[in-house]
Amino acid sequence: MAADNAYLMQFVDETSFYNRIVLSHLLPANLWEPLPHFLQTWLRNYLAGTLLYFISGFLWCFYIYYLKINVYLPKDAIPTIKAMRLQMFVAMKAMPWYTLLPTVSESMIERGWTKCFASIGEFGWILYFVYIAIYLVFVEFGIYWMHRELHDIKPLYKYLHATHHIYNKQNTLSPFAGLAFHPVDGILQAVPHVIALFIVPIHFTTHIGLLFMEAIWTANIHDCIHGNIWPVMGAGYHTIHHTTYKHNYGHYTIWMDWMFGSLRDPLLEEDDNKDSFKKAE
């Protein structure tokens, strides 16, 4: 038992270290040090998530909409400031709830309820990468079906997912739309990351990093720029999802859509649009 407690303390020490790093640079000590460990962790996740959302979003928008204007997107496809402000407002209302999920997952890990491990040396590098691959496949499968059911189950779409799908044209989508969800919707789509903890051994620090990478990834797939990197589910695929509502539910890759018959290729979409335009002429 003492050995188990000593092992679990590695997780507590690591989260406490992250709390100090973030909170000590953003808040006076008297505001956060008296808080219980759980609330410190939530506050750290909330502040870090908010900073990541705005910094990545602003840098992304500045680059593609201003430095590279008319390079990646035509000027008339750039979303309005008003649309981006609305996306920020929706995301900020949900952010306190979004960041509760990683806080709860860290708490479960600290209590030893999951298969998380503290050091890569416990399994070695080969198994580390094998477990990451299994973890990501599980997450991909889980997010695909969670996302698809949020469309197929009408009450879930009406009361949850429709909040995100008001951005249904290229000139209304921006990197800031990536987290503009109803909070319950956003949490449901991230739940596979937490369920995976009980099934697949995963390195603790890697799990935290993958959760926060979601903010970067969701910004990327809402910028409407088709990178055309197989088998990545990039923004070209996701833009089709926002316009057809019934294709490209996948997350990182196109594999789940390919397996379950919901894939629509943006290059084929362009060809179809060109053919339709020629017929109209």
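A Cβ is built for glycine as well, from the same backbone N, Cα and C atoms used for every other residue.
Original residues throughout; no substitutions modelled.
If you look up Swiss-Prot, you'll see 133-262 marked as domain 'Fatty acid hydroxylase'. For the domain 'Fatty acid hydroxylase' (133-262), the model's pLDDT averages out at 92.
In Swiss-Prot, a mutagenesis experiment is listed as Thr114 to Ser, annotated with the note Increased maximal velocity and KM value of the enzyme. Within 10 Å of the Cβ of Thr114 (mutagenesis position) there are 22 other Cβ atoms, across all protein chains.
Reduced to three states, the DSSP call for Thr114 (mutagenesis position) is coil. Thr114 to Ile appears in Swiss-Prot as a published mutagenesis result, with the remark: In ste1-1; 85% activity loss.
Within the same chain, residues at least 6 positions away in sequence whose Cβ sits under 8 Å from that of Lys115 (mutagenesis position) are Leu197, Phe198, Ile199, Val200, Pro201, Ile202. One mutagenesis experiment named in Swiss-Prot is Lys115 to Leu, and its note says No effect.
Cβ neighbours of His147 (mutagenesis position) (same chain, under 8 Å, six or more residues apart in sequence): Gln189, Tyr249, Gly250, His251. Per Swiss-Prot, mutagenesis His147 to Leu or Glu is noted as: 100% activity loss.
For the mutagenesis experiment His151 to Leu or Glu, the note given by Swiss-Prot reads: 100% activity loss. Cβ neighbours of His151 (mutagenesis position) (same chain, under 8 Å, six or more residues apart in sequence): Tyr157, His161, Tyr245, Lys246, Tyr249.
For the mutagenesis of His161 to Leu or Glu, Swiss-Prot gives this note: 100% activity loss. The structure shown keeps the original residue.
Swiss-Prot documents Pro175 to Ala as a published mutagenesis change and attaches the note No effect. Over all protein chains present, the Cβ of Pro175 (mutagenesis position) has 29 other Cβ atoms lying within 10 Å.
Pro175 to Val appears in Swiss-Prot as a published mutagenesis result, with the remark: Increased catalytic efficiency and maximal velocity of the enzyme.
For the published mutagenesis Pro201 to Ala, Swiss-Prot gives the following note: 80% activity loss. Residue environment of Pro201 (mutagenesis position) contains 17 other Cβ atoms, counted within 10 Å of its Cβ in all protein chains.
Close to His203 (mutagenesis position) in the fold, though at least 6 residues off in sequence, lie Cys116, Phe117, Ala118, Ser119, Ile120, Tyr128, Tyr131, Ile132, each with a CB less than 8 Å from its CB. Mutagenesis annotation in Swiss-Prot: His203 to Leu, described as 85% activity loss; the structure shown retains the original residue.
According to DSSP, His222 (mutagenesis position) sits in a coil region rather than a helix or strand. Around His222 (mutagenesis position), the same-chain residues at least 6 positions away in sequence with a Cβ under 8 Å from its Cβ are Tyr167, Leu173, Ser174, Pro175, Phe176, Ala177, Gly178, Ala235, His238. Experimental mutagenesis is annotated in Swiss-Prot for His222 to Glu, with the remark: 93% activity loss.
Gly234 to Asp appears in Swiss-Prot as a mutagenesis experiment; the accompanying note says: 98% activity loss. Gly234 (mutagenesis position) falls outside any helix or strand according to DSSP and counts as coil.
Of the recorded residues, Thr114 (mutagenesis position) and Gly234 (mutagenesis position) place their C-alpha atoms 31 Å from one another. Under DSSP, His161 (mutagenesis position) is assigned to a helix (H, G or I) in the three-state scheme.
Annotation for Gly234 (mutagenesis position): same-chain Cβ neighbours under 8 Å, separated by at least 6 residues, are Asn220, Ile221, Ile225, His226, Gly227, Asn228.
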